[in-house]
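Comments concern the structure below.
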Amino acid sequence: MQPYASVSGRCLSRPDALHVIPFGRPLQAIAGRRFVRCFAKGGQPGDKKKLNVTDKLRLGNTPPTLDVLKAPRPTDAPSAIDDAPSTSGLGLGGGVASPRTLVQSNAVQVAWRRLMKELSSLPRAIAIMALIAVLSGLGTFIPQNKSIEYYLVNYPDGAEKVLGFLTGDLILTLQLDHIYTADYFYLSMGLLAASLAACTYTRQWPAVKVAQRWRFLTQPKSLLKQGRTEVLPNARVSDLGAILLQRGYQVFVKDGSLYGFKGLAGKLGPIGVHAALLLCLFGTAWSGFGTLKGNVMCPEGQDFQVASFLQPSSPIASMPASASNVIHVNKFTIDYRPDGSVAQFYSDLSLLDPAQGGKEMMRKTISVNDPFRFNGVTMYQTDWSLSAVTLRVLGQDAPLARAAQAAEAQAAASTSGPTSSASSTSDALPQQRTAFNLPMASLEGKPGVAGRLWATFLPLAEPGQDGSAPKGISILARDPQSVVFYDAKGQFVGVRRPGSGKPIEVEGLALVVEDVTGATGLELKSDPGVPAVYAGFGGLMVTTLISYLSHSQVWALQQGSSLFVSGRTNRAKLAFDRELDDILNAVPELPPTAATTVASSASTAAPAPTAKQ
């Protein structure tokens, strides 16, 4: 068997160490091994002469001499080599990997590299961030999560279009009424997360791995390529290393070569920034899919269960364990400014545990911007309302008073037995028992009503059989400070303050406003993504500062009595130049006799192996 060429000047006659690839097929890598192309006898790699035969060899981990076999011409008959069992240890099922498999594997690798390159592109990442910023701006301009009627009324079609094109139908079609939970918003965040991950994997992390290597330079010309280079006559590399250690450098010395660096955290900073941004994106997505929200208007003195008002934003949202607790509204109060407008409103709330018989677990008075947080649920003070008005009727002869007395007498007679008389019970009724608690309803948004207004009605007679409205007193209030009375004809009668004790005569009745019961408007929210978002923003601030740290490197090479020193940095280059000047000025200059000793020792020292650059 005659070889066509030799590799490294040696040849082998081991046909089992060779995989023959059919002529004309592209050169591929099998199982990560390297291939070498050998040419026919007399040919050189630079020759332009077209070769008829191409031999491809598989090299092992050691440099043995290899036989070069002539590749057979492709034929229609199956090759005996293809059917022969493999002895190469590749573990490919007893045969050589087919060219089709190699091409498919290479195509996947090429596609993966192209995908990573596209995702890690800085212009594309900026474009995705700009898209998210535009969508967020639209979400700020267009009110979110309102009713369909709201958008149809406030963004009408026709000549009154907002901005000339924005209509309610367009907003609903493009999901602009809930941008932050729209499909395209989540898709944009997913693309940004993929771009950050690809950039970290393909660019930032390899840069950190390179920065961690000890890179010794053994030739003066290698130092010249690193940037600024200085030559110190009569100097020792050990003295330079000691000074660098004092300056906070990590120093490594080997056979007259020195490598020192500091500020490696600056290389890790961009990775931390990307990780913090990914954490923010994850928290945002988790909030979108896992949030539970709800609103409740609870009157003073009443309670409600948290789980009854929490609505999940998606099927994967889970109810927190604290949702089974009960909230009791102890007191609701409002502070007013001197002009009578509302300054602040407060709700005194108690958290009760039904599993422990309604035991009070927590209690807090909340207000606007001071929420109530408990076990993953946050309760905000967002609104208020008027729930009821309590009136007292003066005089035992008033019809309403007599009706109330009769009802009390009937209840007392049914509980005290047959010997009790209604008259005696009626005589014992105190005057303050003839009181009425009338519920109030909001008239806000009704025709002819401006602002917030609550109303109730005190009937004085049964409704007529003809369907006519019953005779009664209309009672209105805009806030808990004052109550307005109108008679049966709709004529204004007067205004009274709750708790003043001053009666007002309406339709022959003397009425006293005892109290106006308020209702607190609370927004309930359980957002599991908030901790991740806060942690991401905190990490983003810290890692952004870290990324501004300079990564500085210094190389030195002892050549006789001369010391070659080079250095570079990625930031604050002027400051690094000044620092390097101070370091070089601090290196002591040796006397001639000591310099001669250093030169002789350097000349007898073994040459240092060249490190991988």
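Backbone N, Cα and C atoms are what each Cβ position is placed from, and that goes for glycine too.
Substitutions noted, but not modelled.
Among the mutagenesis entries in Swiss-Prot is C199 to A, noted as: No effect on c-type holocytochrome formation. C199 (mutagenesis position): 20 other CB atoms within 10 A of its CB, across all protein chains.
For G260 (mutagenesis position), applying a Cβ distance below 8 Å and a minimum sequence separation of six or more within one chain yields G241, L244, Y249, Q250, V251, F252, Q553, V554. In Swiss-Prot, a mutagenesis experiment is listed as G260 to N, annotated with the note In ccs1-2; about 2% protein accumulates, allows about 5% holocytochrome f but no holocytochrome c6 formation.
Annotation of the published mutagenesis H274 to A in Swiss-Prot: Abrogates production of c-type holocytochrome; about 5% CCS1 protein accumulates; the original residue is retained in the structure shown. Taking Cβ-Cβ distances under 8 Å and a sequence separation of 6 or more, the neighbours of H274 (mutagenesis position) in its chain are L196, A197, C199, T200, Q204.
Experimental mutagenesis at this site is recorded by Swiss-Prot as D348 to A, annotated: No effect on c-type holocytochrome formation. Sequence-distant contacts of D348 (mutagenesis position), defined as residues of its own chain at least six apart whose C-beta falls under 8 angstroms from its C-beta, comprise V329, N330, K331, F332, T333, R363, K364, T365. Under DSSP, D348 (mutagenesis position) is assigned to a strand (E or B) in the three-state scheme.
According to its DSSP assignment, C199 (mutagenesis position) is helical. Mapped onto three states, the DSSP output places H274 (mutagenesis position) in helix.
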